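See below for the structure under consideration.
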Amino acid sequence: MRLLKSHPLLKLVNSYLIDASQPSNISYLWNFGSLLACCLIIQIVTGVTLAMHYSPNVLEAFNSIEHIMRDVNNGWLVRYLHSNTASAFFFLVYLHIGRGMYYGSYRAPRTLVWAIGTVILILMMATAFLGYQHSPKWFDISNKGSISNKGNITNSLPPLLQRWGGRINKRLFNKNLVKRGYCTSSSLNSPEMSERLQTIINELGINPVYVYEDLNQPSSWKQILHDTRDLSGVYMIINKTTKDYYIGSASNNRFYTRFCNHVIHFTGSKIVKLAIKKYELKNFAFVILDLYPNVVTKENNKELLDLEDKYLKLLVPNYNILTEAGSSFGYKHTEIDRQKMKDLYSDARREKIGSLNRGKKFSPETIEKIREKALTRPPMSEETKIKCIANTRPVVLYNLNRTIYGKYSTILEAANAINCNEKTIRRALQTEKKLVKRQWIVEDFSDK
């Protein structure tokens with residue numbers, strides 16, 4: 001006790017908590033204030049701890065919760081302590097108010113204190129409940145795609161609509177309010193979406209903003225043009241037959257341009273072009289994964305690339321050659337470069353180059369010599385074959401359960417064994433998961 005009254009800091013604490021003069025008729029009902037302070041401290045400590053492990057992303061939110069519950073030391077205790085303390089906090093607040101009303105704490109000379117407490121209560125209620133305006137628990141997406149607010153907390157949120165056109169399946173949100181919607185009961189269960197595509201989306205664990213099928217119909221093209229006007233973000237082209245996909249980004253009003261380049265005009269990804277020619281356009285789907293909320297400029301274009309890069313690393317698409325996002329947004333040729341290009345490729349030179357072989361035909365003698373040269377060309381020697389094989393590497397194919405499917409001396413033999421292209425295996429070896437056709441895992445045997 002001597003230390004409590006002699007130490008400078010402990011003396012102050014002692015004067016307020018132990019030796020403070022109190023009325024003789026005080027009771028335990030005056031403990032609510034200190035209990036509320038304890039709840040507030042617990043909320044802050046547990047909230048900061050949970051924020052260290054929580055990921056506020058629709059693709060990773062549930063996984064981060066499972067990580068907290070399973071992997072973090074006493075994470076389950078921290079999570080339940082945070083949620084239950086919040087309920088206890090408001091319970092004690094109402095008891096605190098009831099005590100004050102019973103003993104007339106709202107009368108003079110404590111009227112100002114009571115008014116300040118009322119303002120604090122209103123702010124707490126606004127913070128606690130209006131924050132749920134965009135929470136999944138307040139929204140119900142029915143099978144018809146309409147979204148209704150179950151909580152009916154505030155009328156400031158305009159209704160989120162979903163429009164359907166023909167056989168096109170898409171989800172539409174109010175672009176002036178939010179760029180993305182999320183709900184625990186997704187409208188991806190809609191009967192308008194093909195079962196195959198729904199399975200792929202569920203396996204990937206994504207929540208797309210727009211989904212378009214039947215890409216072989218011109219009405220789908222018009223719908224994409226209409227819905228994605230002035231929008232920017234990340235898109236995906238999905239092969240519903242092989243479950244392979246391509247991921248890319250588009251700046252403002254460029255979604256339809258990217259769609260046409262890849263799917264219609266075949267001036268985009270060569271891998272996507274070959275896949276569409278092999279599996280037909282009707283077996284592909286165009287998906288808008290995420291929307292960038294701001295107008296893309298040269299200054300903030302890096303943020304859009306970071307968004308694309310996040311999906312590239314998260315989903316690891318098979319149709320993408322590059323594993324990192326890149327863009328030439330904002331690049332312009334200088335006037336000097338433009339003039340050089342004009343000087344090098346003048347109209348006279350273009351005409352001259354184009355007329356080199358125009359109207360020319362090989363003579364029958366030349367055609368016969370070419371044919372004879374091709375037919376008499378000797379086959380590849382054994383020595384050359386050995387050199388070619390020496391430049392390849394042995395690989396091992398595993399099933400998804402890590403059992404060995406087969407060992408092959410060359411990548412070409414492995415490709416023939418599973419009926420795929422040699423480049424498919426080479427691309428898989430460069431990825432982290434090393435998945436081939438989502439059925440096998442390939443590893444370089446030469447490293448072992």
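Any Cβ shown, glycine's included, is placed from N, Cα and C.
These features come from Swiss-Prot:
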{"type": "DOMAIN", "residues": "230-321", "note": "domain 'GIY-YIG'"}
{"type": "VARIANT", "residues": "TRP221 to Arg", "note": "In strain: FGSC 430"}
{"type": "VARIANT", "residues": "PHE362 to Leu", "note": "In strain: FGSC 430"}
Integer average pLDDT (0 to 100) for the domain 'GIY-YIG' (230-321): 89
Spatial separation of TRP221 (variant position) from PHE362 (variant position) - C-alpha basis, Å: 44
Cβ-Cβ distance under 8 Å to TRP221 (variant position), same chain, at least six residues away: LEU215, TYR256, PHE259, CYS260, ILE264
Composition by DSSP (helix, strand, coil) of residues within the domain 'GIY-YIG' (230-321): 38 helix, 21 strand, 33 coil
PHE362 (variant position) CB neighbourhood, other CB atoms within 10 A: 10
